[in-house]
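Swiss-Prot annotations:
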BINDING   Val93, Asn119  substrate binding site
BINDING   Arg174, Ile175, Asp195, Pro230, Leu231, His232, Ala233, Gly234, Thr256, Asp282, His311, Tyr312, Ser313, Gly314  NAD(+) binding site
MUTAGEN   Asn119 to Ala  94-fold decrease in substrate affinity for formate and 2700-fold decrease in substrate affinity for NAD. A significant reduction in catalytic activity compared to the wild-type; when associated with A-311
MUTAGEN   Asn119 to His  80-fold decrease in substrate affinity for formate and a 1250-fold decrease in substrate affinity for NAD. A significant reduction in catalytic activity compared to the wild-type
MUTAGEN   Gln197 to Leu  4-fold decrease in substrate affinity for formate but no significant change in affinity for NAD compared to the wild-type
MUTAGEN   Arg258 to Ala  No catalytic activity
MUTAGEN   Gln287 to Ala  2-fold decrease in substrate affinity for formate and 3-fold decrease in substrate affinity for NAD compared to the wild-type; when associated with A-311
MUTAGEN   Pro288 to Thr  380-fold decrease in substrate affinity for formate and 3-fold decrease in substrate affinity for NAD compared to the wild-type; when associated with E-287
MUTAGEN   Lys360 to Ala  Exhibits no change in substrate affinity for formate, but shows a 4-fold decrease in substrate affinity for NAD implying that L-360 side chain forms strong interactions with the cofactor. A higher reaction rate is observed at an acidic and basic pH values
VARIANT   Glu53 to Val  In strain: 2.2159 and NCYC 1513
VARIANT   Leu87 to Ser  In strain: ATCC 56294 / CBS 8030 / CCRC 21757 / NRRL Y-17325
Amino acid sequence: MKIVLVLYDAGKHAADEEKLYGCTENKLGIANWLKDQGHELITTSDKEGETSELDKHIPDADIIITTPFHPAYITKERLDKAKNLKLVVVAGVGSDHIDLDYINQTGKKISVLEVTGSNVVSVAEHVVMTMLVLVRNFVPAHEQIINHDWEVAAIAKDAYDIEGKTIATIGAGRIGYRVLERLLPFNPKELLYYDYQALPKEAEEKVGARRVENIEELVAQADIVTVNAPLHAGTKGLINKELLSKFKKGAWLVNTARGAICVAEDVAAALESGQLRGYGGDVWFPQPAPKDHPWRDMRNKYGAGNAMTPHYSGTTLDAQTRYAEGTKNILESFFTGKFDYRPQDIILLNGEYVTKAYGKHDKK
């Protein structure tokens, strides 16, 4: 079978660390395994435009492997060219860069799987870290030291504690719930969550979280809001000018879910106006982020409030080990014809939705 693997280039960094599996040089650690079984592996980082390496190989690819960190956007146009495509594997978590509805509604017998759970702890830790970076005003403090400066007042005037704050998560699934667990030791005033379904009673009681069923009511109460929801038709552009106007003035917003959940220009304007005190995360749209993306340079009135990074929260070396192994397990199940996938990994099975996290579920 022909397998197309789309990853980022790591250059010298791949030689520095052999466990940097998620790059073109190290190929998820599966290149020799695939070769030994007689499969053809094409590995590339070139994924944009009709002349890209990805587009060159799509027509006869049996399997495409992609990641959320350097996503191969599997669009309607590309799917129409992919006459042999049987399986798409996301090495990581998040299949929003694949046109799942088009696969489902056109009857294409393509399965889409991801390595569920492979990086939930990694992302949850990053969320809490980003909250601390924003609330404690860490970035400009560190920049002072790098620039050989020392002006405590300039930092302290915009630095706060997490203790005593009301913190809300939009989404309380695998990542969102772990964020709530990790926030408990900080002694927040209250933990809130917004989700389409309530947590089990025992799970709510464990973290002391309260469900708020109206998102405008949720953000109006919160000092800190974190987005931990998948990207789909219902969440794309959810954090826009209108919803931001409902936030408590001077709130902090953290988004490690997907960049397109937020309207980039609206977030930047809210930060610059003071409606938001800070915004941080690691997800952008598109990815890699253009050099002129408004989130690169936005600041609050004190020249702070920006805690953006490249998309790496879910691709720590520990996470890469997990999603590389999970990808291999999915492929092995496919090659042997057992198709005994972990149920939580299946997004589409032969074109039919298995998960409730994505899709319209209205095949015509």
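Glycine too: its Cβ is placed from the backbone N, Cα and C atoms.
This view paints the features noted in Swiss-Prot onto the structure.
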| residue | record | DSSP class |
| --- | --- | --- |
| Glu53 | variant position | helix |
| Leu87 | variant position | strand |
| Val93 | substrate binding site | coil |
| Asp195 | NAD(+) binding site | coil |
| Ala233 | NAD(+) binding site | coil |
| Thr256 | NAD(+) binding site | coil |
| Gln287 | mutagenesis position | coil |
| His311 | NAD(+) binding site | coil |
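Following the DSSP three-state reduction, the secondary structure of Arg174 (NAD(+) binding site) is helix. Note: the Cα of Pro288 (mutagenesis position) and the Cα of Asn119 (mutagenesis position) are spaced 20 Å from each other. Looking at the residues that bind NAD(+) per the record, Arg174, Ile175, Asp195, Pro230, Leu231, His232, Ala233, Gly234, Thr256, Asp282, His311, Tyr312, Ser313, Gly314, the two CA atoms farthest apart are separated by 25 Å. If you take the C-beta of Leu87 (variant position) and look for same-chain residues 6 or more apart in sequence within under 8 angstroms, you find Asp62, Ile63, Ile64, Ile110, Ser111, Val112, Leu113, Phe334.
When the mutagenesis positions Gln197, Gln287 are scored by other C-beta atoms within 10 Å, Gln287 scores highest. Around Glu53 (variant position), the same-chain residues six or more apart in sequence whose CB sits under 8 Å from its CB are Ile42, Thr44, Asp46, Lys47, listed in sequence order.
Asn119 (mutagenesis position) and Thr256 (NAD(+) binding site) are 12 Å apart (CA-CA, integer value).
Fewest other C-beta atoms within 10 angstroms, among the recorded positions Arg174, Arg258, His311, are seen around Arg174. You'll find the Cα of His311 (NAD(+) binding site) roughly 8 Å from the Cα of Gln287 (mutagenesis position). Asp195 (NAD(+) binding site) sits 27 Å from Gln287 (mutagenesis position), counting Cα to Cα. Annotation note: Asn119 (mutagenesis position) sits in a coil segment as assigned by DSSP.
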